[in-house]
Structure formats: C-alpha cells, structure tokens
Amino acid sequence: MSLVVDTNKRKQKGKSFYTEEQKKVMIENTVIKCILKSLKNNLGSLELLISIDSEHQFLEDYQLFLKLKERRSGTESEFPLQNTGSLEYKTEINAHVLPMPVEMGQTYDFYVEFRKKYEDAEQEPLLKRLSAEVNSIERAFHVDQTTELLILPYTTDKGNFSIKVKREAKIIRFDQIEISSEEISITGYAGYLSSENQYRIKNLNLILKKGGETPIEEKFPIKLERKTHGLENMRADGFVPELYDFEVKVPLKEIPFSNEKRYVYRLFMEYICNDDEGTDIQFNSTALVLGDRKNKLKGLVSIIKTNNAPVRYEVFKKKKKQTLGIRVNDYSLKTRMKYFIKGKKKRLVSKIKKITKMRNKLITKTYKSLFMMASRMPVKRKTVIFESFNGKQYSCNPRAIYEYMRENHPEYKMYWSVNKQYSAPFDEKGIPYINRLSLKWLFAMARAEYWVVNSRLPLWIPKPSHTTYLQTWHGTPLKRLAMDMEEVHMPGTNTKKYKRNFIKEASNWDYLISPNGYSTEIFTRAFQFNKTMIESGYPRNDFLHNDNNEETISLIKSRLNIPRDKKVILYAPTWRDDQFYAKGRYKFDLDLDLHQLRQELGNEYIVILRMHYLVAENFDLGPFEGFAYDFSAYEDIRELYMVSDLLITDYSSVFFDFANLKRPMLFFVPDIETYRDKLRGFYFDFEKEAPGPLVKTTEETIEAIKQISSPDYKLPVSFGPFYDKFCYLESGRSSEKVVNTVFKAE
C-alpha cells in the first residue's frame, strides 16, 4: 500500500498532521527492534534495560508494556515500561510478577507490546519479540527461595530473550569455531548452575564420540578461565557463578579416520567437579548444540595430505536439532566421485518427493471435495464409525465402547474404519469394517451420525455438521502433549505447524473422554478443548475391573499358551530415541539380563515381553524358551495386564492402566541419570510419585522381585496417593457413562 503525504502541511497545536489510518500503515511497515541491552540480578529481582531501535516517528503516541508468556500454558502477564530517556526503557521483575506460580519446566518468553495511549483509537496493539544482546546472560540467574528452583535467563537459538525454570543447568555457549590445516579450535563459555548442588568445576574435557559397531571415544582437555569480567553489572550480590571462558584445540591428526568409510563424531562435554566434601563428581552433557540458527556453519572444511590419500575434515551442524558434529573421510578421487553421485541421487530423490507431494496434494484435494459432497447427503441415523490408532487395531477405548454398545444397544449400526493391511483380526472375529480411505469409507464417514476415535483423524477431513465426534484419546498423559510441548522433532513438520494442526483437528471434537481430574486439566489446556469433557475413567479399563477373576485369567493363559502354575512378569520397556547405531541400524538388545533372571527366578516366574516392534523382530528369544515369551504383537494389552502378577516398565505410561489391578510394579531405569532431562518434560515428578521402586540393575530387580514374593509384602506407600489421583474414577462402568452421555436415549 503506497502512502502520499503533503510535506508542506504543518503540525497544528502540537499534533501530528497524519491521519490515524496513515499512522497505522506507517507503523505496520516500519521495522521495530526491541533489544535487551542489559540484565542485572538485583538481590532477587531482575532489572531489564530495553532499547527500541526504530526510525518510526510516532512512538510517542504509544505506551509500551513488557509482556511475559508462559510457553506451555499460554498464561500471560504484563506491566508498563518506564521510559528513561530517548528510546530506552527500564523495568524490574521477580517471581511475584510471573503470570503463574514458579514450577519446574516452565519457560517464559518476553515481548514488548505497543498500545495506543488514547482509548478512542481503534487499533490492535503491536507485539514484538524481545531479542537479547547481553553477554553471558545466564550469570544473572536467580534461585527462587520458595521452590528452590533456578530462574535462568537465556538467549534462544533465534536470539530472543526467555527465562526457564530448572533445578540445574549445564551451560555451553559457543563464540567461535574455526578449522585450519592443523586443528579445530573452539571457544565459548561453559558452566554448571544448580539450586541444589554447589559443585565447583575442576576440569572440562571435549569428547568426540562415534557410534556403530566399532565405537570410538576421544577426549581433549579444555583450557578454562573464570568468567568474572563485567560481573558487577550483572549481579548486586557479588556472587561469582560457576561459569568459565573456555578454549579447546583438537589436532586433526589425533582424530581417528578410515580409508574405507566416513566417520561421523558427535561432540559432548565432560564435567569433573568437586562437591562440598571435596569428592570428585563426573558427568557428561547431552550432544552439543550450536544454539544459533542464524549461523549456517558452512565452509568449515580442511583437507590434509597423508601417505595413503588426502583426508577431509568438516565441522557441521544438523539442520533441525542443531547438534554439532565432525565428519572425517578420505578425499581420494574415487571417494569424491562417490559423494558426487550420492549428491546427484539425493537431489533426484528430492525432486521425486516434490512430485509425489504435489500428486498427494491433488489426491487429497479430490478426496476432500468428494467428502464435502457426500456430507450433504442425508445423515444415516444411528450409524457409528469406530477407529483405533489410524485403523491399525481393534483395541483401546473404541473397542470397549463398541463391545458395550453391541451388547446393550443393538439398534445402532456399527462399523470399523480399518487399514486394509491390518484387517485380519476383524475378519477372524467377524467384525464389520470398511477399508480406510476407500471410496466406500469416504461416503460412510461423511454420512455417519457418530465417530468414535482414539487418535487424530487426517486434517483434511471436514467434520459434517450432522456428525457427533467422540474423541476417546488413548492414555493418561505422562509426557507433554500438543500445546504443552516445547519442541517437536517429527519428520515433515515443525513445532509451530504441529501445534497449529493439532489444535485445528481438536476443534472438531464434540466430546473428549478424561480418565481423571488430572487429565482433564491437561487436556483442556494442551488441546485447547472447550466443549464437553466426559470425566468418566477409561472404558478400556472396565475389563480390568469386571473380569478380574481366576476363570478369565485361566482362559487367557490357555490362549497365550503359557504355564498356568507360574507367576507372570510383564516386561514392557519404552523405545529410546537414541536406540540406534546409525540411521536404519538399531540396537536389538534388552537392558534387563534374561539369563540372570531365569537363573534366579525361573522356578517360580515366567516373563512375557511387550517390546517395540524393531526390537521384537530382531531379538532372539530362542535361548529363553519356556521362560520368556514375546507378545509384542498381541492386539489387546489389557489381557496381558490381566495375567501378570508384576509389571516391570520404565517411563512408559502403561503403569497408569496396570495400577487398576492393584498389583506390584517395578521401574527398571538404568539410564535414569542421562534420561533425567527428559523426565523433566513429564507432567509430574516421576522419581517421587512412581507407584513402585526404581531399580537400576538386574541384581536390584531380582532382589525387589524376591521381596514382592514374600508372604508379608505390601504395596509401597506411594501407591495409595497414586491410585487416588489417577484411578479413582475407574469402577467398571466407564463405557456405560460415556454411552449414556453421548448416545442419548431418544
């Protein structure tokens, strides 16, 4: 939009000669940068000095506010900024002005809001993200005395200012990364901050790790210098945080390489600290992340001549996760040709993917048009379409509701939406189904009066106005969901897109089942759900209450073909994101030693396993015949719960359902130290509230099982509060409650 202004006009009575509409256009088209210039911890409060970098001449018409937004919940607070002269503004914040009480895992993003001073001016406020230009910003951290948690300022990978709430933080920031013909040189600052442990850093080492069948680990010492310069401008209490400027040099000739294949190293930092008693404490960081998306980190390549062939060294970062790495390979003509062809092939595959994507878009558009046409046809009254996990299973809450309605409401016509590759169980049981995404399915879905689904439907499906959509969901939330997720690492999407699409699909839900009040609160916020929440307990758990008897257990054991005279341990570990050697090459082993378990417990127990399919397909149970049984592909995990005397799991949410049986549980967590950061992405304190003991070794597991086997064993003290919080609504009548709410009697 162009704007023409008569420069001969003059201001009258101190007022601008521009109209409000002209001013609006000018401010919307003016670049305004809001920059945090300084940050100081003033005895518990954070003092912020903010500079507004703009040529806009109408800023005097606006009042500026600092806005804080908690990333997970969306809760906001704001307060006015005080002008200290020119375009600089000052303010002070503490825990009391945060939009909600301080809790572990919170992240607050900072914005500057420009609001018209005059109430009669009809203009939306202008919101700008606050960027940061403060060196070593973490030094201004504060420990909240009420919660004993760190309130930690930091700069995001996009250069913006935020604070996060943590118990501890391993700080690693990079200033410069260079490569020469001799070495890789890295400078920056690092440290360790904690609200609990007063560790003093003794040494830091840079670790280069290569995975695969022949793992390599190399250590390089880091030169440290205490970071004290300018500290007086950041802290009024004189406290010197455990932060150090560092420099590390990695001689290229000391990095192992192979003439046959490329070696790829990930970078870690090893901390060696002293505790209060002078004892050495050692721990590693997670894989090092560059933390600056503006830095493309290109051109960091060095080629060295050796006796055999030239060797190429490259420092790189992964595009999405920003993790740093070093690639090393020979640079012979043969290798260069190989990578040249590989690059050409990669570009060809990329073009094919683009063409396929365009074709799929066209197909989706056609399907959507047909669906909308079909939805205008008369509704088929009392027709219900059920779907579980994208049509791949006959399971979960939809199954429980279907079986209840089949017995108690035969007047309804009920069909299952089934992926044709997973239709065998439906054929065996004689359950009516329609192949998912077929033409018949499209018309059936469009004309059905009810949908009963436990996961998201494709986003392109428009819900007809005559259809009632019951979303059952599929579990009590343990890990963060949807809008509560800080980052999303999934192929084909990003955090913003994932959240937007999730909320768009969730807006179609008319009813949502919640197993307890804890879940209701999370679902409402994370899904931004504002329609009817049915707080009923989970229908799928009716089976665990109504059929918990010796006859049912005996029948299931016969069906599973397992011994009836032995106790059963269900081992259901989760899949780890890092459970691989390289892309497409996974680790197919178990942390729990089955040899040792059989030797100590084989006379009294058997083990049934519910594993990730990649492990299940490649793990050989031959040596454990008669002791360990693989039921990873068994369709109904409820039946595995029912026959099990004991559950062993780790961070899987299966324990919420198993708790309904009031049977013992063990949590086998050998990697709890490295997994702890992920645990802090959970909704509750897993280590404190887990309804059973945490064990780290097979020996500890065996000892715990022997204690459970004793006649005087009682469930741990933590089980009662856990059951009261998560299972109090489960009574065997959840299906009935849901059906009576959604399928109202006519």
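All positions are counted from 1 along the displayed chain.
Note: Cβ is positioned from N, Cα and C throughout, glycine not excepted.
Copied from Swiss-Prot, the annotated features are:
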- W473, H474, G475, T476, P477, R540, P573, T574, R610, M611, H612, S652, S653, D657: CDP-glycerol binding site (BINDING)
- H474 to A: No activity (MUTAGEN)
- E604 to A: No effect on catalytic efficiency (MUTAGEN)
- H612 to A: No activity (MUTAGEN)
- D630 to A: 3-fold reduction in catalytic efficiency (MUTAGEN)
- E639 to A: 4-fold reduction in catalytic efficiency (MUTAGEN)
- S644 to F: In mutant rodC1; temperature-sensitive (VARIANT)
- D645 to A: 3-fold reduction in catalytic efficiency (MUTAGEN)
- D650 to A: Did not get expressed in heterologous host (MUTAGEN)
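Structure coloured by features recorded in Swiss-Prot.
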residue	record	Cβ neighbours (10 Å)
H474	mutagenesis position	18
G475	CDP-glycerol binding site	19
P477	CDP-glycerol binding site	21
P573	CDP-glycerol binding site	22
E604	mutagenesis position	13
D630	mutagenesis position	17
E639	mutagenesis position	21
S644	variant position	24
D645	mutagenesis position	18
S653	CDP-glycerol binding site	15
Worksheet, complete the sentence: CB contacts under 8 angstroms to D650 (mutagenesis position), restricted to the same chain and 6+ apart in sequence, sorted by sequence, are P573, T574, F667, F668, V669
Worksheet, complete the sentence: For H474 (mutagenesis position) and S653 (CDP-glycerol binding site), the CA-to-CA distance in whole Å is 10
Fill in: Length of the line joining the Cα atoms of G475 (CDP-glycerol binding site) and S644 (variant position), in Å
20
Fill in: Packing count at W473 (CDP-glycerol binding site) (other Cβ atoms within 10 Å of its Cβ)
22
Response to the item:
Among W473, P477, R610, S653, i.e. the binding-site residues, the one with its Cα nearest that of E639 (mutagenesis position) is R610
Practice prompt. Find the shortest Cα-Cα separation between D630 (mutagenesis position) and the recorded positions W473, R610, D645, S653, and name the residue that gives it.
Written response: R610
Worksheet item: If you measure from the Cα of R610 (CDP-glycerol binding site), which of the recorded positions E604, S644, D645 is the nearest?
Response: S644
